[in-house]
Every structure is written in structure tokens, then in C-alpha cells.
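This report concerns only the one structure given below.
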Amino acid sequence: MTNIRKSHPLIKIINNSFIDLPAPSNISAWWNFGSLLGICLGLQILTGLFLAMHYTSDTATAFSSVTHICRDVNYGWVLRYLHANGASMFFICLYLHVGRGLYYGSYLFKETWNMGVILLFAVMATAFMGYVLPWGQMSFWGATVITNLLSAIPYIGTDLVEWIWGGFSVDKATLTRFFAFHFLLPFIISALVMVHLLFLHETGSNNPTGIPSNMDMIPFHPYYTIKDILGLFMMILVLLSLVLFSPDMLGDPDNYMPANPLSTPPHIKPEWYFLFAYAILRSIPNKLGGVLALVLSILILVIIPFLHTSKQRSMTFRPLSQCLFWLLTADLLTLTWIGGQPVEHPYVIIGQLASILYFLIIIVIMPLTSLMENHLLKW
């Protein structure tokens, strides 16, 4: 009799994806983040489902329903903070996952990479809408400022914004639809993840050397399941430390004040994981230009496979490209810091320089350096 995991039509798919999947024998801990992201998504859907049972998406009661969850629901505060800080862990894993792809040349699997970029946009949209739901000051003003950016689109902008708002300002209709979409999108993301994995399993995983590893593969289970569980424990340790010791560390104190359309907070800013894009948006003193730069800061990932000029896939043996990669990382951290600062000297000029450097490294310096390294190989 054949083993059921190899013959059953449903279990067979799981077996070929997570158990008998041939994986390169030398992939490092940087390959852990895919599974961690899957776990983050599951955690967010689960905690979100229980939160949705107690939340009301009405401007009059949204803020107090969140307070009710934290005070009166059994372990409601754990659910709320797991969900809020789980989003932060999600983005940490996402950015490290993308960074790994950039460093080791995984972007040359174009279908998988482009699917990943679509996933990144979907997760960002979901997180933005989720931030609006507690209906605090930063929720309301963040929603107003970010949705208002669409009015920069020529001709249809104003109509588009009012259509999204469901009125002439961010109000009850906006909150209700944001809740509906925030609930729906994670399930769409789950479907997109399946497609992402489908594309990945067509080609197989990349590895740190960037050299094809078809002749040296090992089964995913038990080797990488154990390795992934270690990564999972480390992530849970960080997440629980955040939730149980300083749950509000990554949040904004202004969001503990109920939304008031008549009082603007002194400094409107999004959650920390959007600050780098927000800094790029603010660095251009033109509304449409800023919006374009904001979208391009993420969309630029799509053209990266076409900017690959090196003869080697990975950066493992390319010291000059490595320096540029870490310069880009430092630049993104600088942008994240600037995004949280007020719009005044010297932050404005630092933000502008960091924004220019960001696009310059990706579009110009990196491809030229790769060409130079190709010539150095001939010596």
C-alpha cells in the first residue's frame, strides 16, 4: 500500500510543498522568513477574527469598543496587542524577506518576485486600513491625509477621494468600508500567498551562492522544518516581550485620544513601518510628485530584475555591491527616522538627500557597479 501522504489528492499537495520538497542543502537562516510570514498571517487572521467579534465599525462607538475589548473582554488586551504588534513583526519579517531577495538575487525568479511585490502592496493596504479602525486622533488624521493624496491625480482625483470617503470627509461610511476591506484583504492575501508558493515551487529555491543547486538537494522535512521552528521561537520571544512588557512602544500616544475632526495633532505620522515611504513623500514639495515618489519607492522593486547587470546572481562574492546594499539599508533606516521627525531644518534636507540616494543607488549606482565587477573578474 502506498503511503497516504503520497497518494491522497489533498495531502499529496501538502506533502510536495512542505515535507518531501527538495530544498538546497546550504540555505541559511535568511530563508526562514517565508515561513515566519505565513505564521504572522495566520496569527493576524486569528487574532483579527476574535477582535472583530467585539469591535463595532461606527464612529460613535469604535473608540469605546476598542477600550471595551481591552478592559472587559477576557484576555482582550492580549488579543489587541498581539494583533497590533503582530503587524510590526509582519513588516519586520517582510522587509528582511525582501532584503534577502535583493542580496542573493532571488528577484531573478521574476514571477515569484512580482507576486511578492503585489503581496507587499496588499499587506501595506491592509495595515493602513487597520490603523484607521481604533478611531483615535492618529487613525482619523492619518486616514484623512493619506486618502487625500489621491486628489493629486489629475482630472479624477477629487471625485476618487470623495468616492473612497463615501462623503465629503472621512466619516462613518469611510470607517465601515475600511473595516469591511480590512477583514476581507487578509483572505485575498492568503490566496496570493498560494500563487507565490506555486511560482516558487516551479523553479525551486535560490541559495546563498546563487549557483543552481539541482544536484545537491535535501528534503524540506525534517531539516528545514526544525530550522524554521527555531526561527519561530525567536520571533515569538520578541513578539511576546513586546506584548507583555511594552505593548505601546511602537504605537502613537495620540491614538489614545478619540478622533476629533476639529483638532489636528501637532505631528501627523503613520506607523513606523511606513515612515520611510512617508519621508520620501514629504521630501518633494509638490503633491503629485510626492505621490508618484511614494508609489515608485515600492514599485521600483518590479524593475530590479531588469537592472541586474552582474554575471553573478548573488552578492556573496561581490564586495562592492555588498557595500552598496548596506548603504541602501542605512539609507532606508535614515528615511524611517526622518519620517518620524517634524518638517523643519535640518530634517527636510536630510530627507531630500536620503530620498535621492535611495533611487540613485537602485537605478544608477548598483547596475554600474555590477558592470565594473564584471570587468574586475577578467583581471
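Heads up, the Cβ atoms here are built off N, Cα and C, so glycines get one too.
In the three-state DSSP scheme, His83 (heme b b562 binding site) falls into the helix class. Positions annotated as heme b b562 binding site by Swiss-Prot: His83, His182.
The annotation heme b b566 binding site is assigned in Swiss-Prot to His97, His196 on the grounds of similarity to another entry. DSSP gives His97 (heme b b566 binding site) a helix state. On its own chain, His97 (heme b b566 binding site) has Phe33, Gly34, Leu37, Gly116 as residues at least 6 apart in sequence with a Cβ closer than 8 Å to its own Cβ.
Feature annotation from Swiss-Prot assigns ubiquinone binding site to His201. Sequence-distant contacts of His201 (ubiquinone binding site), defined as residues of its own chain at least six apart whose C-beta falls under 8 angstroms from its C-beta, comprise Asn16, Ser17, Leu21.
Here the residue is the original one, but Swiss-Prot notes a natural variant at this spot, Asn16 to Ser: In clade 1A and clade 1B. Asn16 (variant position) has a Cβ environment of 15 other Cβ atoms inside 10 Å.
Natural sequence variation is annotated in Swiss-Prot for Leu82 to Met, with the remark: In clade 1B. Summarising the environment of Leu82 (variant position), the number of other Cβ atoms within 10 Å of its Cβ, over all protein chains shown, is 25.
Taking Cβ-Cβ distances under 8 Å and a sequence gap of 6 or more within the same chain, the neighbours of Thr329 (variant position) are Gly99. Here Swiss-Prot describes Thr329 to Ala as a natural variant; the accompanying note says: In clade 1A and clade 1B.
A Cα-Cα distance of 24 Å separates His83 (heme b b562 binding site) from His196 (heme b b566 binding site).
If you take the Cα of His182 (heme b b562 binding site) and the Cα of Leu82 (variant position), they are about 17 angstrom apart, rounded to a whole number.
Cα spacing between His196 (heme b b566 binding site) and Leu82 (variant position): 26 Å, rounded to the nearest whole number.
Using a 10 Å Cβ-Cβ cutoff, His196 (heme b b566 binding site) registers 21 neighbours. Packing around His83 (heme b b562 binding site) is summarised by its Cβ count: 21 other Cβ atoms lie within 10 angstroms of its Cβ, all protein chains included.
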